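For reference, the structure discussed in these notes is given below.
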Amino acid sequence: MSIYQSIQDFISLALQNGTIEPLDELYHRNQLLHFLGLNDWAEVDKEAHEKDSLILMDQLLAIANENNVIEKGQDEFYEAALMNFITPRPSKINQDFWEKYKTSPDAATQYFYELAQQVNQVKTRDITRNIAFSHLTKYGKLEITINLSKPEKDPKAIAAAKLVKASSYPACQLCLENEGFYGIGNKPARSNHRIIQVSINGEDWGFQYSPYAYFNEHSILLNAKHQPMEINKRAFDNLLGFLDQFPDYMIGSNADLPIVGGSILTHDHYQAGRYEFPMAKAELREEIKLQQFPEVSCGIVNWPMSVLRLSSKNQVELSKAADELLKKWQVYSDESLQIKAKSADGKLHHTITPIARIREGKYELDLVLRDNNTSEIYPDGIFHPHPALHHIKKENIGLIEVMGLAILPARLKTELLEVEKYLLNQENEMSEIHKPWAEELKETEYFSKETVHETVQEAVGEVFEQVLKDAGVFKDNEVGQKGFYEFINFVNN
């Protein structure tokens, strides 16, 4: 197919998406020719030969590279700017989204999600590179992902970033100002990035899909203001308010304290999606009564972390009950279990990771109790993956991991292959950090070429299960569960 046919097919997508009107076609063509380093044209078929936007993207990027128009280390920025040619303006997308919303919330989100994939805002090809498997436990099936989707910066891009003058705009990667931002240095390319303007409880928010999605329709609800994360009654109201508008999605928040929180605490945001996580499938271990809230059902979830599940048709009472539990947890200590609400200097150590959904006509809130205390033995966190597990997972246990989906570092793809060679007594370059674990596996398992890969994955699953147990404040044993019931009594008194 000729380069001009590729360009014409790309323009056809812009027309189809409503990015341009028919009268804009010649103008759009000339802008695109210049962008690709071309100054000529040959007539081609108006009817598209290729309709896959990502194949066309590859073809046009090849043209740009041939014409030397992409500067060293600028591939990511140029690619996003190219896809911006077929991405409708924010006003057009918002108008179409809310028009489709009149049919149903599902129609609106499906429109936006499909468009985000087509214009490569959601990087579907990169996401398919992830390695995924599961691990069956007494709590249900945990999910494990080795995250390969986010490409490593090449040396040229790193060198180019060092030469860029520091900028405070946008203030962070979650600010609304990223929409359409070309990108510079260590600030990612967002030319083709679009955000839906949403009102939640009278506040302005933005709804976008995550470029490197960890689960189906992984989306982010971000505050229009650059302000810190905070778990409080307002947060519970926001989660439940979002469900009123998008009942087919779940939504949750990272905790708002270091160690137990996510990677971005400086910008208020939540994560949502059309996905049932392992924790959502977990049943109640035992139902309990909240004396002050007769309209709210409550129970302890059968999960390695310490989770209370609240359920009610009454959204107001549900939010009040969650707030009461949060306030009680923020002042509760049990030093026999190393649970300590405050430091001597008054610093708070307790918060909650909340997750909301609608199930069988009722609002449901899972409240995961978190404690970010440290000690001499556990300087990274008492309720954080312990050092023996750091060879697999040492990062914070955020919202997604809490719900039973491990996001493991890309290094494990090659490192685990070397572990397999070691277990088969083959020549290997296994990292020393895996040696104690691998030696333990060797003592307990017989390995063959046919079974070693699956057995190592199973062992990784066991590590993730232990990671969640380490993060649990009331351990799943007799002493820990006794402590959990003492906390419930404290809540009710």
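Using the three backbone atoms N, Cα and C, a Cβ is placed for every residue, glycine included.
Summarising the environment of Q95 (variant position), the number of other Cβ atoms within 10 Å of its Cβ, over all protein chains shown, is 13. Quoted from Swiss-Prot, the note on natural variant Q95 to H is: In strain: ATCC 7962 and NCDO 2054.
Natural variation at this site is recorded by Swiss-Prot as T128 to A, annotated: In strain: ATCC 7962 and NCDO 2054. A sphere of 10 angstroms centred on the C-beta of T128 (variant position) encloses 9 other C-beta atoms.
For the natural variant K435 to R, Swiss-Prot gives this note: In strain: ATCC 7962 and NCDO 2054. The structure shown keeps the original residue. Every protein chain considered, the tally of other Cβ atoms within 10 Å of the Cβ of K435 (variant position) stands at 13.
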Item checked: Distance, T128 (variant position) to Q95 (variant position) (CA atoms, angstrom) -> 31
